[in-house]
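Worksheet: one structure, shown below.
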Amino acid sequence: MPLLDIRNLTIEFKTGDEWVKAVDRVSMTLTEGEIRGLVGESGSGKSLIAKAICGVNKDNWRVTADRMRFDDIDLLRLSARERRKLVGHNVSMIFQEPQSCLDPSERVGRQLMQNIPAWTYKGRWWQRFGWRKRRAIELLHRVGIKDHKDAMRSFPYELTEGECQKVMIAIALANQPRLLIADEPTNSMEPTTQAQIFRLLTRLNQNSNTTILLISHDLQMLSQWADKINVLYCGQTVETAPSKELVTMPHHPYTQALIRAIPDFGSAMPHKSRLNTLPGAIPLLEQLPIGCRLGPRCPYAQRECIVTPRLTGAKNHLYACHFPLNMEKE
(Lines of atoms letter the chains of each structure in order from A; the text may use other names.)
(Lines give C-alpha, C1' and ligand atoms only; values in the text may rest on other atoms or scores of the structure.)
Protein backbone atom coordinates (compact mmCIF):
# COMPACT_ATOMS: atom_id res chain seq x y z
CA MET A 1 0.00 0.00 0.00
CA PRO A 2 1.43 3.45 -0.92
CA LEU A 3 2.24 5.92 1.83
CA LEU A 4 0.87 8.89 -0.14
CA ASP A 5 -1.56 8.53 -3.04
CA ILE A 6 -2.71 11.65 -4.91
CA ARG A 7 -4.98 11.60 -7.97
CA ASN A 8 -5.82 14.66 -10.08
CA LEU A 9 -4.86 17.31 -7.53
CA THR A 10 -6.02 20.77 -8.64
CA ILE A 11 -5.18 24.04 -6.86
CA GLU A 12 -6.96 27.24 -7.85
CA PHE A 13 -6.46 30.86 -6.79
CA LYS A 14 -9.18 33.47 -6.70
CA THR A 15 -7.99 36.64 -8.42
CA GLY A 16 -10.76 39.21 -8.46
CA ASP A 17 -13.91 37.47 -9.68
CA GLU A 18 -12.15 34.58 -11.45
CA TRP A 19 -10.47 31.34 -10.41
CA VAL A 20 -7.03 30.61 -11.89
CA LYS A 21 -5.60 27.08 -11.97
CA ALA A 22 -2.07 27.04 -10.59
CA VAL A 23 -1.87 23.22 -10.39
CA ASP A 24 -3.91 21.17 -12.85
CA ARG A 25 -4.70 17.46 -12.32
CA VAL A 26 -1.37 16.36 -10.84
CA SER A 27 -1.10 12.72 -9.70
CA MET A 28 1.61 11.18 -7.54
CA THR A 29 2.10 7.93 -5.62
CA LEU A 30 4.87 7.60 -3.02
CA THR A 31 5.77 4.25 -1.49
CA GLU A 32 7.29 3.75 1.96
CA GLY A 33 11.03 4.47 1.98
CA GLU A 34 11.11 6.12 -1.46
CA ILE A 35 12.95 9.30 -2.44
CA ARG A 36 10.80 11.13 -5.00
CA GLY A 37 11.96 14.18 -6.94
CA LEU A 38 9.71 17.03 -8.07
CA VAL A 39 11.38 19.29 -10.64
CA GLY A 40 10.27 22.34 -12.61
CA GLU A 41 10.89 26.03 -13.19
CA SER A 42 9.90 28.68 -10.68
CA GLY A 43 6.13 29.10 -10.81
CA SER A 44 5.42 25.54 -11.93
CA GLY A 45 3.51 24.73 -8.72
CA LYS A 46 6.04 22.58 -6.84
CA SER A 47 5.75 24.37 -3.50
CA LEU A 48 1.96 24.59 -3.83
CA ILE A 49 1.73 20.80 -4.03
CA ALA A 50 3.86 20.47 -0.88
CA LYS A 51 1.65 22.95 0.98
CA ALA A 52 -1.51 21.17 -0.19
CA ILE A 53 -0.16 17.87 1.19
CA CYS A 54 0.48 19.53 4.56
CA GLY A 55 -2.86 21.34 4.50
CA VAL A 56 -1.26 24.79 4.58
CA ASN A 57 -3.91 26.52 2.46
CA LYS A 58 -4.88 30.18 2.21
CA ASP A 59 -8.41 31.58 2.21
CA ASN A 60 -8.33 32.36 -1.52
CA TRP A 61 -7.25 28.81 -2.46
CA ARG A 62 -9.50 26.03 -3.66
CA VAL A 63 -7.91 22.57 -3.40
CA THR A 64 -9.68 19.59 -5.00
CA ALA A 65 -8.63 16.05 -5.85
CA ASP A 66 -10.17 12.76 -6.88
CA ARG A 67 -8.09 11.08 -4.22
CA MET A 68 -5.63 12.23 -1.55
CA ARG A 69 -4.82 9.47 0.89
CA PHE A 70 -2.06 9.14 3.47
CA ASP A 71 -1.56 5.54 4.57
CA ASP A 72 -5.19 4.59 3.81
CA ILE A 73 -6.56 7.76 5.48
CA ASP A 74 -8.57 10.08 3.25
CA LEU A 75 -7.13 13.56 3.86
CA LEU A 76 -10.04 15.25 2.09
CA ARG A 77 -12.56 13.88 4.60
CA LEU A 78 -10.66 15.04 7.68
CA SER A 79 -11.55 18.20 9.55
CA ALA A 80 -8.92 20.93 9.87
CA ARG A 81 -8.13 19.80 13.43
CA GLU A 82 -7.81 16.12 12.45
CA ARG A 83 -5.65 17.07 9.47
CA ARG A 84 -3.27 19.09 11.66
CA LYS A 85 -2.97 16.20 14.11
CA LEU A 86 -2.23 13.67 11.36
CA VAL A 87 0.29 15.91 9.61
CA GLY A 88 1.93 16.90 12.91
CA HIS A 89 2.55 13.26 13.79
CA ASN A 90 3.60 11.96 10.37
CA VAL A 91 4.82 14.75 8.08
CA SER A 92 7.62 17.32 8.36
CA MET A 93 8.71 20.00 5.92
CA ILE A 94 12.06 21.71 5.30
CA PHE A 95 11.77 25.16 3.74
CA GLN A 96 14.04 27.35 1.66
CA GLU A 97 16.22 29.98 3.37
CA PRO A 98 16.64 28.27 6.76
CA GLN A 99 17.89 31.38 8.57
CA SER A 100 14.59 33.16 7.89
CA CYS A 101 12.64 30.19 9.31
CA LEU A 102 14.40 30.30 12.69
CA ASP A 103 13.55 32.85 15.40
CA PRO A 104 16.48 35.33 15.45
CA SER A 105 15.80 36.26 19.10
CA GLU A 106 15.95 32.68 20.48
CA ARG A 107 18.96 30.44 20.90
CA VAL A 108 19.03 27.42 18.61
CA GLY A 109 18.96 24.90 21.45
CA ARG A 110 15.79 26.36 22.95
CA GLN A 111 14.05 26.41 19.56
CA LEU A 112 14.98 22.79 18.94
CA MET A 113 13.76 21.64 22.35
CA GLN A 114 10.48 23.51 21.92
CA ASN A 115 9.81 21.56 18.72
CA ILE A 116 10.26 18.11 20.30
CA PRO A 117 6.73 16.74 20.94
CA ALA A 118 5.96 15.14 24.30
CA TRP A 119 4.50 12.04 22.66
CA THR A 120 7.91 11.10 21.21
CA TYR A 121 9.24 10.27 24.71
CA LYS A 122 9.63 6.48 25.10
CA GLY A 123 11.42 6.14 28.46
CA ARG A 124 10.29 5.66 32.06
CA TRP A 125 8.53 8.41 33.96
CA TRP A 126 11.46 9.00 36.33
CA GLN A 127 13.77 9.55 33.35
CA ARG A 128 11.75 12.46 31.94
CA PHE A 129 13.89 15.13 33.63
CA GLY A 130 16.09 16.71 30.95
CA TRP A 131 15.00 14.29 28.23
CA ARG A 132 14.29 17.05 25.69
CA LYS A 133 17.84 18.36 26.00
CA ARG A 134 19.24 14.85 25.57
CA ARG A 135 16.98 14.34 22.56
CA ALA A 136 18.08 17.69 21.07
CA ILE A 137 21.75 16.72 21.40
CA GLU A 138 21.00 13.35 19.79
CA LEU A 139 19.25 15.06 16.85
CA LEU A 140 22.12 17.51 16.31
CA HIS A 141 24.63 14.65 16.25
CA ARG A 142 22.36 12.77 13.86
CA VAL A 143 22.38 15.60 11.32
CA GLY A 144 26.16 15.99 11.47
CA ILE A 145 26.66 18.81 14.02
CA LYS A 146 29.40 17.49 16.30
CA ASP A 147 29.87 20.54 18.55
CA HIS A 148 26.34 20.56 19.96
CA LYS A 149 27.21 22.88 22.86
CA ASP A 150 28.32 25.68 20.56
CA ALA A 151 25.33 25.18 18.24
CA MET A 152 22.73 25.11 21.02
CA ARG A 153 23.90 28.32 22.68
CA SER A 154 24.21 30.18 19.35
CA PHE A 155 21.64 32.45 17.74
CA PRO A 156 20.67 31.66 14.12
CA TYR A 157 22.67 34.59 12.71
CA GLU A 158 25.84 33.18 14.31
CA LEU A 159 25.61 29.95 12.30
CA THR A 160 26.37 29.39 8.64
CA GLU A 161 23.54 28.73 6.21
CA GLY A 162 24.49 25.06 5.99
CA GLU A 163 24.45 24.72 9.79
CA CYS A 164 21.06 26.44 9.95
CA GLN A 165 19.69 24.00 7.40
CA LYS A 166 21.01 21.09 9.47
CA VAL A 167 19.22 22.57 12.48
CA MET A 168 16.02 22.80 10.42
CA ILE A 169 16.42 19.13 9.45
CA ALA A 170 16.90 18.25 13.13
CA ILE A 171 13.67 20.14 13.95
CA ALA A 172 11.90 18.32 11.12
CA LEU A 173 13.06 14.96 12.49
CA ALA A 174 11.94 15.76 16.04
CA ASN A 175 8.47 14.28 15.49
CA GLN A 176 9.89 11.14 13.82
CA PRO A 177 8.06 11.75 10.50
CA ARG A 178 7.17 9.07 7.99
CA LEU A 179 7.18 11.65 5.17
CA LEU A 180 9.76 14.43 4.90
CA ILE A 181 9.12 17.18 2.34
CA ALA A 182 12.26 19.13 1.41
CA ASP A 183 11.39 22.28 -0.57
CA GLU A 184 14.62 23.42 -2.25
CA PRO A 185 16.68 22.55 0.86
CA THR A 186 19.98 23.66 -0.70
CA ASN A 187 18.88 26.78 -2.55
CA SER A 188 21.76 29.30 -2.96
CA MET A 189 24.20 27.10 -0.98
CA GLU A 190 27.74 26.21 -1.95
CA PRO A 191 28.19 22.90 -3.85
CA THR A 192 30.05 21.25 -0.96
CA THR A 193 27.31 22.23 1.50
CA GLN A 194 24.66 20.99 -0.95
CA ALA A 195 26.35 17.60 -1.13
CA GLN A 196 26.48 17.39 2.70
CA ILE A 197 22.74 18.12 3.01
CA PHE A 198 21.75 15.56 0.37
CA ARG A 199 24.04 12.89 1.81
CA LEU A 200 22.39 13.56 5.16
CA LEU A 201 18.88 13.17 3.71
CA THR A 202 19.89 9.97 1.93
CA ARG A 203 21.34 8.54 5.15
CA LEU A 204 18.11 9.37 6.99
CA ASN A 205 16.14 7.61 4.27
CA GLN A 206 18.31 4.49 4.49
CA ASN A 207 18.54 4.28 8.29
CA SER A 208 14.97 5.26 9.23
CA ASN A 209 13.09 4.27 6.05
CA THR A 210 11.77 7.85 5.88
CA THR A 211 9.97 8.71 2.65
CA ILE A 212 11.36 11.94 1.18
CA LEU A 213 9.83 14.30 -1.38
CA LEU A 214 12.68 16.40 -2.82
CA ILE A 215 11.56 19.61 -4.55
CA SER A 216 14.04 21.45 -6.76
CA HIS A 217 14.59 23.19 -10.08
CA ASP A 218 17.90 21.33 -10.57
CA LEU A 219 17.29 18.16 -12.59
CA GLN A 220 20.95 17.13 -12.50
CA MET A 221 20.99 17.16 -8.70
CA LEU A 222 17.68 15.29 -8.38
CA SER A 223 18.83 12.58 -10.79
CA GLN A 224 21.71 11.76 -8.42
CA TRP A 225 19.62 11.38 -5.25
CA ALA A 226 16.00 10.59 -6.18
CA ASP A 227 14.66 7.16 -7.12
CA LYS A 228 11.96 8.60 -9.37
CA ILE A 229 11.27 12.09 -10.72
CA ASN A 230 8.10 14.00 -11.63
CA VAL A 231 8.63 16.85 -14.12
CA LEU A 232 6.21 19.79 -13.84
CA TYR A 233 5.54 22.56 -16.33
CA CYS A 234 2.92 25.28 -15.75
CA GLY A 235 1.24 23.28 -13.01
CA GLN A 236 0.94 20.07 -15.03
CA THR A 237 2.89 16.81 -14.92
CA VAL A 238 4.62 16.38 -18.28
CA GLU A 239 6.76 13.31 -17.50
CA THR A 240 7.35 10.78 -14.73
CA ALA A 241 10.04 8.10 -14.75
CA PRO A 242 12.88 6.51 -12.76
CA SER A 243 15.79 8.94 -12.50
CA LYS A 244 18.31 7.17 -14.73
CA GLU A 245 15.72 6.42 -17.41
CA LEU A 246 14.44 9.99 -17.39
CA VAL A 247 17.91 11.47 -17.91
CA THR A 248 19.09 8.98 -20.54
CA MET A 249 15.83 8.61 -22.48
CA PRO A 250 13.47 11.57 -22.03
CA HIS A 251 10.19 11.42 -23.93
CA HIS A 252 8.94 14.98 -23.40
CA PRO A 253 10.58 18.00 -25.11
CA TYR A 254 10.56 19.98 -21.86
CA THR A 255 12.51 17.25 -20.05
CA GLN A 256 14.96 17.16 -22.95
CA ALA A 257 15.35 20.95 -22.70
CA LEU A 258 16.12 20.70 -18.96
CA ILE A 259 18.78 18.07 -19.65
CA ARG A 260 20.36 20.09 -22.47
CA ALA A 261 20.48 23.16 -20.23
CA ILE A 262 22.85 21.34 -17.84
CA PRO A 263 26.34 22.74 -18.58
CA ASP A 264 28.92 20.21 -19.73
CA PHE A 265 32.31 21.16 -18.32
CA GLY A 266 33.98 18.11 -19.87
CA SER A 267 34.17 19.65 -23.34
CA ALA A 268 35.25 23.08 -24.52
CA MET A 269 32.56 25.56 -25.55
CA PRO A 270 33.09 28.18 -28.28
CA HIS A 271 33.53 31.73 -27.06
CA LYS A 272 30.20 33.54 -26.50
CA SER A 273 28.23 30.49 -27.59
CA ARG A 274 24.52 30.32 -26.74
CA LEU A 275 23.24 28.01 -24.04
CA ASN A 276 20.77 25.29 -24.98
CA THR A 277 17.59 26.88 -23.65
CA LEU A 278 14.00 26.95 -24.85
CA PRO A 279 12.88 30.19 -26.52
CA GLY A 280 10.44 32.42 -24.66
CA ALA A 281 9.39 32.22 -21.03
CA ILE A 282 6.93 30.29 -18.89
CA PRO A 283 3.44 31.78 -19.53
CA LEU A 284 1.40 33.64 -16.94
CA LEU A 285 -1.40 31.71 -15.23
CA GLU A 286 -3.93 34.22 -16.59
CA GLN A 287 -2.64 33.75 -20.17
CA LEU A 288 -2.13 30.01 -20.55
CA PRO A 289 -2.02 28.70 -24.14
CA ILE A 290 -4.70 26.39 -25.52
CA GLY A 291 -3.83 22.69 -25.55
CA CYS A 292 -0.25 21.76 -24.66
CA ARG A 293 1.12 24.51 -22.42
CA LEU A 294 4.62 24.05 -23.84
CA GLY A 295 3.32 24.49 -27.41
CA PRO A 296 4.44 28.10 -28.06
CA ARG A 297 7.99 27.26 -26.90
CA CYS A 298 8.26 23.68 -28.20
CA PRO A 299 10.53 23.09 -31.24
CA TYR A 300 8.49 19.99 -32.16
CA ALA A 301 5.00 21.57 -31.95
CA GLN A 302 2.47 20.70 -34.66
CA ARG A 303 -1.21 21.30 -35.32
CA GLU A 304 -2.29 18.45 -33.02
CA CYS A 305 -0.75 20.26 -30.05
CA ILE A 306 -3.80 22.54 -29.71
CA VAL A 307 -5.42 19.52 -28.00
CA THR A 308 -4.25 18.93 -24.42
CA PRO A 309 -2.19 15.69 -24.38
CA ARG A 310 -3.04 13.00 -21.85
CA LEU A 311 -0.49 11.40 -19.54
CA THR A 312 0.26 8.06 -21.18
CA GLY A 313 3.01 5.46 -21.60
CA ALA A 314 4.29 2.48 -19.63
CA LYS A 315 3.63 2.03 -15.92
CA ASN A 316 7.03 3.36 -14.81
CA HIS A 317 7.49 5.96 -17.56
CA LEU A 318 4.59 8.32 -18.27
CA TYR A 319 4.63 11.37 -20.54
CA ALA A 320 2.14 13.96 -21.81
CA CYS A 321 3.10 14.62 -25.43
CA HIS A 322 1.53 13.98 -28.86
CA PHE A 323 4.98 13.50 -30.41
CA PRO A 324 7.20 11.83 -27.77
CA LEU A 325 10.96 11.65 -28.26
CA ASN A 326 13.31 8.65 -28.20
CA MET A 327 10.54 6.13 -28.81
CA GLU A 328 12.51 4.20 -31.43
CA LYS A 329 15.04 3.14 -28.77
CA GLU A 330 12.45 1.24 -26.72
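Every residue, even glycine, has its Cβ placed from backbone N, Cα and C.
So, quick note: what you're seeing has the original residues, none of the substitutions.
Residues or ranges marked as domain 'ABC transporter' in Swiss-Prot (evidence: sequence analysis): 6-259.
Residues or ranges marked as ATP binding site by Swiss-Prot on the basis of sequence analysis: GLY40, GLU41, SER42, GLY43, SER44, GLY45, LYS46, SER47. Other Cβ atoms within 10 Å of the Cβ of GLU41 (ATP binding site), summed over all protein chains shown, number 15.
Taking a C-beta cut-off of under 8 angstroms and a sequence separation of 6 or more, LYS46 (mutagenesis position) has the following same-chain neighbours: LEU38, VAL39, GLY40, ASP183, ILE215, HIS217, LEU232. Record note (Swiss-Prot) on the mutagenesis of LYS46 to Gly, Ile, Gln or Arg: 25% to 50% stimulation of K(+) uptake by TrkH.
In the structure as shown, the Cβ atom of GLY162 (mutagenesis position) sits within 10 Å of 18 other Cβ atoms. Looking at Swiss-Prot, the entry for mutagenesis of GLY162 to Ala says: 80% stimulation of K(+) uptake by TrkH.
Record note (Swiss-Prot), mutagenesis GLN165 to Leu: 60% stimulation of K(+) uptake by TrkH. The unchanged residue is displayed. Sequence-distant neighbours of GLN165 (mutagenesis position) (same chain, 6+ apart, CB under 8 A from its CB) are ILE94, PRO98, PRO185, THR186, MET189, THR193, ILE197.
In this structure, ASP183 (mutagenesis position) is part of a beta strand by DSSP. Among the mutagenesis experiments that Swiss-Prot reports, ASP183 to Lys or Asn is described with the note: 15% to 20% stimulation of K(+) uptake by TrkH.
For the mutagenesis result ASP183 to Glu, the note given in Swiss-Prot is About 60% stimulation of K(+) uptake by TrkH. Over all protein chains present, the Cβ of ASP183 (mutagenesis position) has 19 other Cβ atoms lying within 10 Å.
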Cα-Cα, whole number of Å: SER42 (ATP binding site) versus GLY162 (mutagenesis position)? 22
Pop the Cα-Cα gap between SER47 (ATP binding site) and GLY162 (mutagenesis position) into the table, whole Å please. 21
Can you list, in sequence order, the residues of the same chain other than GLY40, GLU41, SER42, GLY43, SER44, GLY45, LYS46, SER47 whose CB lies within 8 Å of the CB centroid of the ATP site? HIS217, LEU232, GLY235
Based on Cβ atoms within 10 Å, give me the single least packed residue among the binding-site residues SER42, SER44, SER47. SER42
